[in-house]
Amino acid sequence: MGSEAAQLLEAADFAARKHRQQRRKDPEGTPYINHPIGVARILTHEAGITDIVVLQAALLHDTVEDTDTTLDEVELHFGAQVRRLVEEVTDDKTLPKLERKRLQVEQAPHSSPGAKLVKLADKLYNLRDLNRCTPEGWSEHRVQEYFEWAAQVVKGLQGTNRQLEEALKHLFKQRGLTI
């Protein structure tokens, strides 16, 4: 498929097209694509990750869950390895929200190393965003509940990447939580 830079740009372009109508829940209505790009940036800049499969999966991690993208489509464009990682980090939206959250906690320790990296960076991005501003319609109590749930997920991802884990521990400590 060409150079790694070209592969990364293909994934970014694909994600941007798939998420083009979506916005984050922040007061500014930030374009959703900022999130997967931010997750990939955390992996490269803070965790030192250069694995192209992990970075592509980071860019694509919400496409199947939040758009009309299928896993077969991901595999067709980006290969079986990227598909497997995206599949690992994708929640089954046919399940109730509480069940999806429970499964994330339960499955975290059994995830592949690449999926663990994407999950850590995803949680770090989301928690930083929650510290920056409260999403539309969220109470401070709901924000704290999200932090508490995220701490349970992250606990199962320990031993994956020291830099990401330390950054997360710092955020949890600010909220009175330990992992």
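Easy rule for this one: first residue shown is 1, then count along the chain.
Even glycines carry a Cβ here, placed using N, Cα and C.
Nothing has been swapped: the model has the original residues at all the noted spots.
According to Swiss-Prot, the feature active site, nucleophile maps to Glu65 (among others). Counting every protein chain shown, the number of other Cβ atoms lying within 10 Å of the Cβ of Glu65 (mutagenesis position) is 14.
Positions annotated as active site, nucleophile by Swiss-Prot, on the basis of a curator's inference: Asp66 (among others). Around Asp66 (mutagenesis position), taking its Cβ as the centre, 17 other Cβ atoms fall within 10 Å, counting all chains.
Counting only same-chain residues six or more apart in sequence, the Cβ atoms lying under 8 angstroms from the Cβ of Asp122 (Mn(2+) binding site) belong to Val39, Ala58, His61, Val89. According to Swiss-Prot, the Mn(2+) binding site annotation covers His35, His61, Asp62, Asp122.
Secondary structure by DSSP for the domain 'HD' (32-127): 72 helix, 0 strand, 24 coil. Swiss-Prot lists 32-127 with the feature domain 'HD', giving sequence analysis as the kind of evidence.
What Swiss-Prot notes for the published mutagenesis of Arg24 to Ala is this: Abrogates ppGpp hydrolase activity. Under 8 Å, Cβ to Cβ, and six or more positions away along its own chain, Arg24 (mutagenesis position) finds Thr30, Pro31, Tyr32, Asn34, His35, Asp129, Pro135.
Looking at Swiss-Prot, you'll find the mutagenesis Glu65 to Ala noted as follows: Abrogates ppGpp hydrolase activity.
What Swiss-Prot notes for the published mutagenesis of Asp66 to Ala is this: Reduces ppGpp hydrolase activity.
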Would you mind ranking the binding-site residues His35, His61 by how many other Cβ atoms sit within 10 Å of each Cβ and giving me the lowest?
His35
